[in-house]
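Listed in Swiss-Prot:
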type	residues	note
MUTAGEN	Leu20 to Ala	25% decrease in anaerobic growth and 75% decrease in TorA export
MUTAGEN	Phe94 to Ala or Leu	Loss of function
MUTAGEN	Glu103 to Ala, Asp or Arg	Loss of function
MUTAGEN	Asp211 to Ala	Export activity of TorA blocked. Export of TorA restored; when associated with A-94 or A-103
Amino acid sequence: MSVEDTQPLITHLIELRKRLLNCIIAVIVIFLCLVYFANDIYHLVSAPLIKQLPQGSTMIATDVASPFFTPIKLTFMVSLILSAPVILYQVWAFIAPALYKHERRLVVPLLVSSSLLFYIGMAFAYFVVFPLAFGFLANTAPEGVQVSTDIASYLSFVMALFMAFGVSFEVPVAIVLLCWMGITSPEDLRKKRPYVLVGAFVVGMLLTPPDVFSQTLLAIPMYCLFEIGVFFSRFYVGKGRNREEENDAEAESEKTEE
């Protein structure tokens, strides 16, 4: 392979390294800004459970190092979540030069909407699901059982719920992409509504902890988001995409001829 052939690859690798470093720096900077408030952040996240615990019950730490490492771990996860827009922008900046004009027009709204939907999903979990789920679980504890949740186990539980609801709220973005690529159409999706409803409960069962309450609270919003995605996908059907591709291809060929 000649030097001329390897030059583009080296350029791309250098650009990729730059974008990865920017992502790492963003996470580290946010983490350093938040680490001082690590205990406050954990208290904020644990508040929905503490409010539902019986009087006199508290959270416990079954590991010697848990009181120190668990809030730090949570703070790092929060830093990753808050830096998501920066990470997505770096991904966009890396792939943008290789995209057609019509693809660039679609990517920016998708990046913005996917970030917003992810945060909305997490907020829905915190403000709606957590109080209902923890209240239900605490009230159904057998008589004589002292409810004292381990702080590390609680973190794993709530992060699983946060991720499940954040990812599930991306359903409209996924549907728009599928219709834009021509893989499916709004008409086909409307015909499959019964299967989607069943699938939403199956996904809720797989993504959430093993209690029917959390599964239902995830499945119902997922189906509603499916309907929202079907509504907006009619503006991004494959025919329009094909026309845009043809126009961009013609523009590229004209530039090449010149």
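Heads up, the Cβ atoms here are built off N, Cα and C, so glycines get one too.
Because the structure is a prediction, the values reported are computed rather than measured.
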Whole-number answer please: how many Å between the C-alpha atoms of Glu103 (mutagenesis position) and Leu20 (mutagenesis position)?
23
Residues near Leu20 (mutagenesis position) in space but at least six apart in sequence (CB under 8 A):
Gln90
Spatial neighbours, same chain, of Phe94 (mutagenesis position) - Cβ under 8 Å, 6+ residues apart:
Glu15, Leu16, Arg19
Where Leu20 (mutagenesis position) sits in the secondary structure, as DSSP reduces it to three classes:
helix
Applying a 10 Å Cβ distance cut-off over all chains shown, what neighbour count does Glu103 (mutagenesis position) have?
16
